[in-house]
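What Swiss-Prot records for this protein:
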BINDING   Asp40, 62-64, 93-102, Tyr229, Arg247  substrate binding site
ACT_SITE  Lys95  active site, proton donor
VARIANT   Lys260 to Asn  In strain: KBN616
Amino acid sequence: MSSKSQLTYSARASKHPNALVKKLFEVAEAKKTNVTVSADVTTTKELLDLADRLGPYIAVIKTHIDILSDFSEETITGLKALAEKHNFLIFEDRKFIDIGNTVQKQYHGGTLRISEWAHIINCSILPGEGIVEALAQTASAEDFPYGSERGLLILAEMTSKGSLATGQYTTSSVDYARKYKKFVMGFVSTRHLGEVQSEVSSPSEEEDFVVFTTGVNLSSKGDKLGQQYQTPESAVGRGADFIIAGRGIYAAPDPVEAAKQYQKEGWDAYLKRVGAQ
């Protein structure tokens with residue numbers, strides 16, 4: 001595991017060249033949480049209620065905005081207001097996967113207006129390097145109003161059974177991240193990827209990509225559709241900087257208490273990793 005993973009969030013924030021990553025680490029340190037809650041609900045009311053109730057205990061809220069049956073201006077303004085109120089970032093799990101010209105329009109514009117409210121987005125690199133280049137171009141354009149407040153995670157690995165996001169796909173994900181590091185903040189992956197080397201790229205001394213790991217659940221090992229879970233401790237131990245939990249929190253009998261439990265477990269695992277416990 002990279003030596004950067006052994007550093008505290010505050011230490012990494014102090015030297016990180018990416019302003020959004022710096023802010024993310026500062027949020028985590030201030031709130032003592034590395035939890036991302038995956039709010040897979042289907043109405044604006046449910047989403048905003050969940051964001052308000054869980055906001056104090058999370059660093060990031062992850063949305064699938066296209067599953068909302070009533071997406072509107074209220075969704076955008078409400079979510080942005082709650083992010084400000086509770087000091088968390090918004091991650092739209094759009095998984096962009098198309099040619100560059102199309103994803104630029106999907107990201108900045110369109111019905112969902114994703115660039116307007118989502119600090120973080122993600123993409124698959126199945127279309128090739130062009131998808132990362134296109135999103136990076138959009139974010140660096142002179143007329144893009146959000147500048148360094150936006151960032152991209154590359155979907156380098158998945159936790160579903162039989163996932164094809166392995167091998168050369170994962171290696172190329174790291175290659176593209178290194179090439180477009182001003183916009184790419186890290187990966188959605190099951191482990192730390194900083195030591196990946198290829199004929200195209202190799203790790204640099206200052207490299208510090210953030211790792212988000214999905215499929216974190218304290219009470220289940222999987223579901224009927226092939227999802228494979230791991231605990232906060234095992235995820236952080238493999239290199240996760242931020243753990244993503246969905247049903248384990250929002251479907252719990254008491255989502256607030258569940259969020260607090262994930263917060264504690266995730267934070268304890270982080271302290272153990274950096275040698276502060």
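Each residue, glycine too, has its Cβ placed from N, Cα and C.
Keep in mind that this structure shows the original residues, not the substituted ones.
Fair warning: this is a prediction, and the values are worked out from it, not measured in the lab.
Long-range Cβ proximity for Lys95 (substrate binding site), meaning a same-chain Cβ under 8 A and a gap of 6 or more residues, is found for Asn122, Cys123, Ser124, Leu155. Each of the binding-site residues Asp40, Asp93 was scored by the number of other CB atoms within 10 Å of its CB, and the largest score is that of Asp93. If you count neighbouring Cβ atoms within 10 Å for each of the binding-site residues Ile97, Ile99, the highest count belongs to Ile97. Of the binding-site residues Thr63, Asn101, Thr63 has the largest number of other Cβ atoms within 10 Å of its own Cβ. The Cβ of Lys260 (variant position) lies under 8 Å from the Cβ of Tyr57, each of these being in the same chain and 6 or more residues away along the sequence. In the three-state DSSP scheme, Thr63 (substrate binding site) is classed as strand. In the three-state DSSP scheme, Asp93 (substrate binding site) is classed as strand.
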